Amino acid sequence: MEELVGLREGSSGKPVTLQELWGPCPRIRRGIRGGLEWLKERLFRAREDWYFLVALGVLMALISYAMNFAIGRVVRAHKWLYREVGDGHLLRYLSWTVYPVALLSFSSGFSQSITPFSGGSGLPELKTMLSGVVLENYLDIKNFGAKVVGLSCTLATGSTIFLGKVGPFVHLSVMISAYLGRVRAKAVGDTESKAKEVEMLSAAAAVGVATVFAAPFSGVLFSIEVMSSHFSVWNYWRGFFAATCGAFMFRLLAVFNSEQETITSIYKTRFRVDVPFDLPEIFFFVALGFICGILSCVYLFCQRNFLRFIKTNRYTSKLLATSKPSYAALVALVLASVTYPPGVGRFMASRLSMAEHLHSLFDNNSWALMTRNASPPWPSEPDPQNLWFEWYHPRFTIFGTLAFFLIMKFWMLILATTIPMPAGYFMPIFIIGAAIGRLLGEALSVAFPEGIVAGGEVYPIMPGGYALAGAAAFSGAVTHTISTALLAFELTGQIVHALPVLMAVLAANVISQNLQPSFYDGTIMAKKLPYLPWIRGRQIGSYPVTVEHFMNSNLTTLAKDMPLEEVVKVVTSTDVSQYPLVETRESQTLVGIVERTHLVQALQTQPASWAPGQERFLQDILAGGCPTQPVTLQLSPETSLYQAHRLFELLTLQALFVTSRGRAVGSVSWVELKKAISTLINPPAPK
């Protein structure tokens, strides 16, 4: 039944519903409706993004803090259970191992049962998406719940499994950003452009890092280095604005919950400010960077090959295919047994949480000098004021526990990365790097117990400064980033070691970037995700190689003067998504692009006015309304491989046509470009 309308007395003549005419308080309701329409118009402007970025930052800060709060309660319950079971070794062992085994198996089973995209870090897939590849259903909101629950269970295992939350939280932030983008597009009644979506996803990646560490500057820079090969400076403010909102809200919640008196850094340090290091120590910081670079190459090589072994081994591949929770439980049992405190875990500070690991490693006092004439007892519980007691053993010494910690955590982390569950891998790498730096710093403090003498002044060595540099250098070398130096400063709240830390990070990257792909690039290769290899500079001869050497010359074109019978044969015999449109079959002059879906739809709905038996051509279909796209960008056969690679990366392209004097002569897609780069980097052996 149609709604009745009428005219209000004294109105301009615009009809309104009778319900509005006779309803209570019509003027107030009209005012409220007008205000809401004005608010909608203001909020959903095409170029207004501040409200979107604020909502994204605040939401991710709330989620991050809520997860930390819940995880902290679960970890505290685990410690209470381990403490209250008594002195029986069997009960203590079961209380220590069953907890992480149950949590990890549930994390793997729950997340994988909902969606397989919820496992792992998520950063390799996001990096692939931002390069232009479409991964279906990867940003669906249903993945969000699976990722949150699975990640919470993973982190609730504590330092036993030794995993973090950076990568999965970036994935969560990007999913929220994609969902908010769809909501905004629906409210406006328009579809969001691909470029706009990429801009918002880049800002969301920065928010994910910032709300984990409360570090907006390094969050933006780290997300740019990891996720993008090219970045628009115009989009800079989005990342910084959203990351600042998220980091501020994250630390503000800690103040509201009486965890902090004011907004401060997460891992506060007490490094000497007047003279934090002497000039000769620069050499040791650079040497530490080279050591971290070499060790990062060893780690990346072992991790990538072990992951390949797990996937190809007959037994492990079958277990992963049939019962992922069983594999997760088996690995968790191994890791928990190794870290059992009365056993081997006594020599690797296994009772400390990951945050306590960093707090203790950043201590500016020399443990080796403090234990030279004293032997502190091993407390029944970790002492918050003396966490370094957990690193000391009278027979093993500080150097033994640090070295043993590095050796054990090295292979344990590699094993943990094979578990199909939501988990981050940056924080464990950061802690391992801090242990490397701490070991070198303790060795230097013993070698120079009175400090380094230069010009008559004595400056004692602070091992905590080397731990800070090692954390930034090793994590930067593994991820191929420089922003980890800034992250170390934002985490500790001190910048007194800015120059030596940055030099260590650069030295580590010199080694790792020339010998191994980054952790995320290696994962992309292991998962066989579509990606373009990186051409490192111009010195490898990418300019002499031109497009005509690797383009696909078997190009199927559609000419305007082609009969419809031949068009149908071409469409049914090929499965390409788009066809190059040429002027005539003889000239082969490229004039546009026809999408396969539009062409099939036009062929199926031929006009009824066409006389039967009359020969029709493709131009008749085009004149009837079949849409075509202009060719805005094309390659020349003389275009170099380096230039083609830069175009594909910069514009996130999937394929381009090759023309010579206007004639369509071939095409280049990711497949041809990747094969050409791989052949250039690893040329085949001469026959």
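Using N, Cα and C of the backbone, Cβ positions are placed for all residues, glycine too.
Record features, source Swiss-Prot:
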- Val166 to Met: Moderately reduces the unit conductance (MUTAGEN)
- Val166 to Glu: Reduces the unit conductance from 40 pS to around 20 pS; displays outward rectification with half maximal activation voltage shifted to more positive potentials (MUTAGEN)
- Val166 to Leu: No significant effect on the unit conductance (MUTAGEN)
- Glu259, Glu261, Asp278, Glu281: Ca(2+) binding site (BINDING)
- 551-609: domain 'CBS 1' (DOMAIN)
- 626-687: domain 'CBS 2' (DOMAIN)
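Mapped onto this structure are the features recorded in Swiss-Prot.
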{"residue": "Val166", "record": "mutagenesis position", "Cβ within 10 Å": "25"}
{"residue": "Asp278", "record": "Ca(2+) binding site", "Cβ within 10 Å": "18"}
{"residue": "Glu281", "record": "Ca(2+) binding site", "Cβ within 10 Å": "23"}
Average model confidence [pLDDT] within the domain 'CBS 2' (626-687): 77
Assigned element (helix, strand, coil) containing Val166 (mutagenesis position), judged by DSSP: helix
Mapped DSSP class for Asp278 (Ca(2+) binding site), helix or strand or coil: coil
Val166 (mutagenesis position) versus Asp278 (Ca(2+) binding site) - Cα distance in angstrom: 34
Three-state composition of the domain 'CBS 1' (551-609), taking helix and strand from DSSP: 19 helix, 16 strand, 24 coil
Pairwise CA distance, Glu281 (Ca(2+) binding site) versus Val166 (mutagenesis position), rounded so that it is a whole Å: 32
DSSP-derived helix, strand and coil totals, residue by residue, for the domain 'CBS 2' (626-687): 23 helix, 16 strand, 23 coil
